[in-house]
Amino acid sequence: METPLKAPEGSLGSYNEPSSCTSEQDAAAQGLVSPGDEILYQLYQPLEACDNKCYCKKCCYHCQMCFLNKGLGIWYERKGRRRRTPKKTKAHSSSASDKSISTRTGNSQPEKKQKKTLETALETIGGPGR
């Protein structure tokens, strides 16, 4: 013979007690709503999105979700990634390729020619003063 399983004495309680998932209207209809039960009902309410955009003190403490989001600044929603700016058009890079190498690199060769001409000019003048 098998014995039926008994629930432990410290389990969820008797079946006569209203559960936390019953609605407030059901609890009010039963007449079992006390201030403590109402607070517990509000505490165990599921976190639902709140459409209120106000950040005043009253609205920050409106519900647990508002407190987390507005009061503490914790957002569990997925943030959208920023999109990268599109690369510049091909016309810009093609204009750089039209220029010669010396103009893109800062005219390094013409500077060398200028230095050589200055050196030759100084030699023809007569060198140092003495």
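Yeah, the Cβs are placed from backbone N, Cα and C, and that goes for glycine too.
Nothing has been swapped: the model has the original residues at all the noted spots.
Swiss-Prot has this to say about the protein:
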- Thr3 to Ala: No effect on P-TEFb binding and Tat phosphorylation; when associated with A-11 (MUTAGEN)
- Ser11 to Ala: No effect on P-TEFb binding and Tat phosphorylation; when associated with A-3 (MUTAGEN)
- Thr22 to Ala: No effect on P-TEFb binding and Tat phosphorylation; when associated with A-23 (MUTAGEN)
- Ser23 to Ala: No effect on P-TEFb binding and Tat phosphorylation; when associated with A-22 (MUTAGEN)
- Cys59 to Ala: Complete loss of P-TEFb binding and reduced Tat phosphorylation (MUTAGEN)
- Thr85 to Ala: No effect on P-TEFb binding and reduced Tat phosphorylation; when associated with A-89 and A-94 (MUTAGEN)
- Thr89 to Ala: No effect on P-TEFb binding and reduced Tat phosphorylation; when associated with A-85 and A-94 (MUTAGEN)
- Ser94 to Ala: No effect on P-TEFb binding and reduced Tat phosphorylation; when associated with A-85 and A-89 (MUTAGEN)
Do me a favour and check the Cα-Cα span between Thr85 (mutagenesis position) and Cys59 (mutagenesis position); whole Å is fine. 37
Under a three-state reading of DSSP, tell me whether Cys59 (mutagenesis position) is helix, strand or coil. helix
